[in-house]
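K.L.:
So Swiss-Prot lists the following for this protein:
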- D345, D357, D404, D406: Ca(2+) 2 binding site (BINDING)
- 312-433: domain 'C2 1' (DOMAIN)
- 627-751: domain 'C2 3' (DOMAIN)
- 777-899: domain 'C2 4' (DOMAIN)
- D406 to A: No effect on translocation to sites of contact between the endoplasmic reticulum and the cell membrane (MUTAGEN)
- D663 to A: Abolishes location at the cell membrane; when associated with A-675 and 722-A--A-729 (MUTAGEN)
- D675 to A: Abolishes location at the cell membrane; when associated with A-675 and 722-A--A-729 (MUTAGEN)
- D724 to A: Loss of translocation to sites of contact between the endoplasmic reticulum and the cell membrane (MUTAGEN)
Amino acid sequence: MERSPGEGPSPSPMDQPSAPSDPTDQPPAAHAKPDPGSGGQPAGPGAAGEALAVLTSFGRRLLVLIPVYLAGAVGLSVGFVLFGLALYLGWRRVRDEKERSLRAARQLLDDEEQLTAKTLYMSHRELPAWVSFPDVEKAEWLNKIVAQVWPFLGQYMEKLLAETVAPAVRGSNPHLQTFTFTRVELGEKPLRIIGVKVHPGQRKEQILLDLNISYVGDVQIDVEVKKYFCKAGVKGMQLHGVLRVILEPLIGDLPFVGAVSMFFIRRPTLDINWTGMTNLLDIPGLSSLSDTMIMDSIAAFLVLPNRLLVPLVPDLQDVAQLRSPLPRGIIRIHLLAARGLSSKDKYVKGLIEGKSDPYALVRLGTQTFCSRVIDEELNPQWGETYEVMVHEVPGQEIEVEVFDKDPDKDDFLGRMKLDVGKVLQASVLDDWFPLQGGQGQVHLRLEWLSLLSDAEKLEQVLQWNWGVSSRPDPPSAAILVVYLDRAQDLPLKKGNKEPNPMVQLSIQDVTQESKAVYSTNCPVWEEAFRFFLQDPQSQELDVQVKDDSRALTLGALTLPLARLLTAPELILDQWFQLSSSGPNSRLYMKLVMRILYLDSSEICFPTVPGCPGAWDVDSENPQRGSSVDAPPRPCHTTPDSQFGTEHVLRIHVLEAQDLIAKDRFLGGLVKGKSDPYVKLKLAGRSFRSHVVREDLNPRWNEVFEVIVTSVPGQELEVEVFDKDLDKDDFLGRCKVRLTTVLNSGFLDEWLTLEDVPSGRLHLRLERLTPRPTAAELEEVLQVNSLIQTQKSAELAAALLSIYMERAEDLPLRKGTKHLSPYATLTVGDSSHKTKTISQTSAPVWDESASFLIRKPHTESLELQVRGEGTGVLGSLSLPLSELLVADQLCLDRWFTLSSGQGQVLLRAQLGILVSQHSGVEAHSHSYSHSSSSLSEEPELSGGPPHITSSAPELRQRLTHVDSPLEAPAGPLGQVKLTLWYYSEERKLVSIVHGCRSLRQNGRDPPDPYVSLLLLPDKNRGTKRRTSQKKRTLSPEFNERFEWELPLDEAQRRKLDVSVKSNSSFMSRERELLGKVQLDLAETDLSQGVARWYDLMDNKDKGSS
């Protein structure tokens, strides 16, 4: 066959290549052979393209060398060059991975069926949903519709961004006034729906669709801020996830659907290919951070429990409830343990294999919990409980991931997933679940809690929860959903300006906030908030309407949740009048409470057999008109979870330095000093130290105690003032966060005084946690006497917590009229009054009170029940010594009032306050180290008694004083004294602890007291005396006395100690029970001594 000049040999049909399907598949012109007919000269366009490619390559390499040259020119280290090179390589790797992922995803979507046939042996997760799950259907017809609409959707997006979003961005910040969208293209690759699954829904008036969507688009959106020559944008994006669409409610008019709700059941996966300045987000580290932030933003409005609601008809009812419906149920997740975990810790470069430090992450939707870390354990025991709200069944999954805690990056140990539908079917699921991606198993107990719309079983649930040990939080008995709708006629700001109202809703220590609605006093929020409740009978909902600055309060509302328990179906849907607001200011809310009930045959609610009055029903005289049985009378109280969780904060105000001088004399010509004192404020209490005259470096050494709770946000406020005749001058202030002390347990710091040129304050703060054991009480009393200062009140040895629940069978007025009773609780000089319950003989108070106890052996709780406007209905005196011998130092039962009519149900709980920084905690181990006789004198710390470094000496002293090897008391008894010289304050200190085995001369025991006299002086200036104890042979005093004198003078003195008793009520004569005289020259006062001394008669007064 004749060929034209320039043609090569004709290829055979078998060798004939198919025509490329895409123009980009054509070989480049630069690589084509020259046409022979053209004289062997290359084509012009091909040569120009090759030259341009060479120049471009050379320019790029030159640009890479420019930063290296600049680094050398300015003298930077080669490390900066290497660091920049590492950043570039990391960025390049992330970019290549994203582009490779985009190409693979586009190839999959372009020919899904062919690729599916080729990849049948690929992993299950790479297959489309319609292959993986037989009940998921293909929806090609829907994809064709989306592809047809896609260009018009792009036009709408371009218009929306240019006309709505861009002006909003320009108005948000002055620096963005030149912000504009330069390019908005959704591209030619539309969103694809891989599979569709239809559910019938919970109710007949709704339809559920699960759309398995996959978007691998060539979208390109570019923005520019012309003022700063800044360009950024997106070029390519991937989004994969399951989108649930709910058509609800179905109605009888067009369009037959009232609204469409959309949300992702689980977090979708997102991958964005950035351009321009946003290329920096592809740097390793920033890439994961930016993707996480974007996913958090998407989850905030489009991942359960959040959803997007699109109403299709006007005036749709219950829009807020459609946007935030009630949960389907609650799952209580008990994370118990794990076993057989893999070991990730390696030592000596991997030669020695260690264990792991495992912790677990528990997720359900956007709800995430983290367990504590168990160090060095492959079979950890967590024993933690979490409660999660389940909104959609089926669909949501419980996910547990186990990690090994490391200083740098935590190692993955495995994960497990479980559909919540299986928990719903089983009600209680307790099993070991294998970990995927690792080795080992995790032990979970999963309980499905149903939501009940009546309070019939609330007492049963509370009784069960009371016996359940749960951490980190107590189990919940109910949930509360608050639908915040709108407010009316809120007060205006100063200058009659419209406020920007927002709402804070709080239950105990949980606070949630609404969005702010700007420039209106009639805001509409339409938001929902959810709370877990431990005891709905006693908790309250606190609502604060504020301006968005949080400084101006527009109104407040406190709503006891007990009101909901009597409302129909536990729902309140109404207007609420606001206090501290305008006369017509009100708030519209819908409150829905649901009781959490575990309906399982495994659960047996405990009862107390033999409880007196548990079923106190008068069968002979039933009440007429009652169709239900009388409720059982509870045997024990049911306080809320916060009862008994208080701490005591012990505040040592020690000294200050470099205070400013405020005193002036002669019209300011002569500069004096200051007379400083300290004021403290915490938890609604205030304290004040004594005044130190004329001193810029004062020492107070005072101790204050206050009962505190772990409510966040509390601060100890400390202010220093100069005492003056007219107005006290300010010397500075400082603050300490209470959570810092509660978490650490101890804080000893010099705090810089604020708002003044100079000055600092030395504080020592200690958290005392009550312990339910009396084993350490004696040591606590002794240590308190040692650290007691002369200017401070007596330190507390225990904390008494009282929970007043109710009373029954109180006496009536003349006839059958009920009283309005209330109760008063008194311990020492502290008292608490409960609220008044009107017109009842069986009041329910549900109140608690706490008291500081200084001498638990002698103090008592005095309770009186009174009627408003009448006298005492009954009283009760409870000696605290009964609590000291009770189990766990607690009494929880019915007490009969002294009047004989009426009973009260209360819980009295005592906790011993043991200081962790005085050495008392080690006393239980001290007997094994004590072998010295009574004649040996253990050393005492010569420093001030509050210094924590004296703990070993203090522990040694307690060991010898209370040693069981001590000699028996003499015929007249013994007195226990502690003596030392406090060198920093130049004081001789003596503590009279008590006496034992005193002599009884008459028929009745004596009323002893101790008198101390510093000889040779016999005047009132050196005489000290304890309080008097009634009718006892072993009195306890624990009282401290001080004498100001130099050490050398103290060593020349003698201390005369006399134990006396009043002989009769009418006589001034004192009976001497015994005495002892101590020669201080023979005592090492700098080290100190503490011991028992035998009492002698008046003829033989020498020390022994």
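Positions of Cβ are set from backbone N, Cα and C atoms, glycine also.
Keep in mind the model shows the original residues, not the substituted ones.
Keep in mind that this is a model prediction, so the values were computed, not measured.
Set these features in their place in the structure for me.
P.N.:
Proximity of D404 (Ca(2+) 2 binding site) to non-local residues of its own chain (separation of 6 or more, Cβ distance below 8 Å) is seen for K344, D345, S356, D357, P358, D410, D411, F412, L413, given in sequence order.
With DSSP states grouped into helix (H, G, I), strand (E, B) and coil, the domain 'C2 1' (312-433) comes out at 12 helix, 59 strand, 51 coil.
Non-local contacts of D406 (mutagenesis position) by the CB criterion (under 8 A, 6+ apart in sequence, same chain) comprise K344, D345, D357.
Sequence-distant neighbours of D663 (mutagenesis position) (same chain, 6+ residues apart, CB-CB distance under 8 A): K671, G672, K673, S674, D675, E694, D722, D724.
Cβ neighbour count for D724 (mutagenesis position) (all protein chains, 10 Å cutoff from its Cβ): 12. In three-state terms derived from DSSP, D724 (mutagenesis position) belongs to neither a helical nor a strand segment and is classed as coil.
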K.L.:
Determine how many residues of the domain 'C2 3' (627-751) DSSP places in helix, in strand and in coil.
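P.N.:
Across the domain 'C2 3' (627-751), the residues distribute as 7 helix, 59 strand, 59 coil.
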K.L.:
If you take the centroid of the Cβ atoms of D345, D357, D404, D406, the listed Ca(2+) 2 site, which other residues of that chain have their Cβ within 8 Å of it?
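P.N.:
Same chain, not in D345, D357, D404, D406, Cβ within 8 Å: K344, G354, K355, S356, P358, K405, D410, D411.
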K.L.:
Around D345 (Ca(2+) 2 binding site), how many other CB atoms lie within 10 A of its CB?
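P.N.:
Around D345 (Ca(2+) 2 binding site), other Cβ atoms within 10 Å: 15.
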K.L.:
Just how many other Cβ atoms lie inside 10 Å of the Cβ on D357 (Ca(2+) 2 binding site)?
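P.N.:
Result for D357 (Ca(2+) 2 binding site): 19 other Cβ atoms within 10 Å.
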K.L.:
Please work out the mean pLDDT for the residues of the domain 'C2 4' (777-899).
P.N.:
85
K.L.:
Count the Cβ atoms, other than its own, that fall within 10 Å of the Cβ of D675 (mutagenesis position), considering every protein chain shown.
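P.N.:
Result for D675 (mutagenesis position): 19 other Cβ atoms within 10 Å.
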